[in-house]
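Visitor: The structure's right below; bear with me while I get my questions together.
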Amino acid sequence: MTNTRKTHPLMKIINRSLIDLPAPSNISTWWNFGSLLGLCLAIQIFTGLFLAMHYTSDTMTAFSSVTHICRDVNYGWLIRYMHANGASMFFICLFLHVGRGMYYGSYTYFETWNIGVILLLAVMATAFMGYVLPWGQMSFWGATVITNLLSAIPYIGTTLVEWIWGGFSVDKATLTRFFAFHFVLPFIIAALVMVHLLFLHETGSNNPSGLISNSDKIPFHPYFTIKDVLGILLLILILMILVLFSPDLLGDPDNYTPANPLSTPPHIKPEWYFLFAYAILRSIPNKLGGVLALVSSILILMLFPLLHLSKQRSMMFRPLSQCTFWILVTDLITLTWIGGQPVEYPYTIIGQLASILYFAIILLILPAISLIENKLLKW
């Protein structure tokens, strides 16, 4: 008699994805972030659902409904801060997951990589709309500034912005539609995750060496399930330390002031995980140029498979590329810092140099170094 998990139509899919899946024996902790992102998405959907039960998407009551959740709802404060800080954990895992893909050449799986970039964009859109919902000062002005960027699109820009706003400014209509989209997008993300996994399981996982590992595979369960459980426990530990000890560490104090269209905060800035893109946007004096740079800073990831000129897939045995990769990481940290600083000397010039370096490394330096390393292999 064959095992039910191998014959039952539903169990069979789960079995092939999580139990009997052949996985490379040498994948490191960097391969844990996929499961951690799945956990983050589950936490966000679960906490978000409970927040939506008490939230009202009306400009008059949105701010007070969030206050009501924190003060009057049983463990409402916990749910709210788990959701807010869960987003930060989500982005930390996302950046590490993408960085892993860049370092070990996982982008050579075109479909998996491109679906991943679409997922990144979808999560960024969801997080942006979620930040607007508490209707604090930074929510309102962040929504105004970012949606206003679309007015840089020639000819249709202004009409497009007013269409998104549902009026002539960010108001009730905007808040209501942002709530609707913020609610539905995570489920679209969950569907895209399934497609992401579908394409991944067509080829199998990459591994640190970048070599084909078909001759050395082990079952996912128990080896990698137990490894994932360790990662999950650490993620929950870090999240709960953040939530219970310093829940507002990554937030903005301005968001504890109700939205006021007549008073602009001194420094309008998004959440920390958008600061690198915000710094790139601000480093270009022209509005349309800034918007194009902002969009390019994410979409450039889709060019990685085309810019891969090395004869080796992974950076594991390519020290020059490794150095360049870590310079890119440092550059992104610098951009994140600059994005949170006021627009004044010397921050503006540092931001401009860091933005140029970001695009130069990806488009010119990494491909050039790959060609040099190819030459070195022949000597």
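Every residue, even glycine, has its Cβ placed from backbone N, Cα and C.
For HIS83, HIS182, the entry in Swiss-Prot reads heme b b562 binding site. Here Swiss-Prot flags HIS97, HIS196 as heme b b566 binding site, drawing on similarity to another entry. Annotation of the natural variant VAL184 to Ile in Swiss-Prot: In strain: Isolate LMS_Z102. Residues or ranges marked as ubiquinone binding site in Swiss-Prot: HIS201. What Swiss-Prot says about the natural variant PRO261 to Ser is this: In strain: Isolate LMS_Z102.
I'd like to know what surrounds each of these features in this structure.
Guide: In the three-state DSSP assignment, the secondary structure recorded for HIS182 (heme b b562 binding site) is helix. Shown in sequence order, GLY48, THR126, MET129, GLY130, LEU133 are the residues of the chain, 6+ apart in sequence, with a C-beta less than 8 angstroms from the C-beta of HIS182 (heme b b562 binding site).
For the recorded site, HIS97 (heme b b566 binding site), the DSSP three-state label reads helix.
Counting every protein chain shown, 11 other Cβ atoms lie within 10 Å of the Cβ of VAL184 (variant position).
Under a cutoff of 8 A between CB atoms, and with a sequence separation of 6+ in the same chain, the neighbours of HIS201 (ubiquinone binding site) are ARG16, SER17, LEU21.
Long-range Cβ proximity for PRO261 (variant position), meaning a same-chain Cβ under 8 A and a gap of 6 or more residues, is found for PHE140, SER169, VAL170.
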Visitor: Restricting to the same chain and to sequence separations of six or more, state which residues have a Cβ under 8 Å from that of HIS83 (heme b b562 binding site).
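Guide: For HIS83 (heme b b562 binding site), the qualifying residues are GLN44, THR47, GLY48, LEU51.
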Visitor: Cα distance, VAL184 (variant position) to HIS97 (heme b b566 binding site), nearest Å?
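Guide: That separation, Cα to Cα, works out to 24 Å.
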Visitor: Whole-number Å distance between the CA of VAL184 (variant position) and the CA of HIS196 (heme b b566 binding site)?
Guide: 19
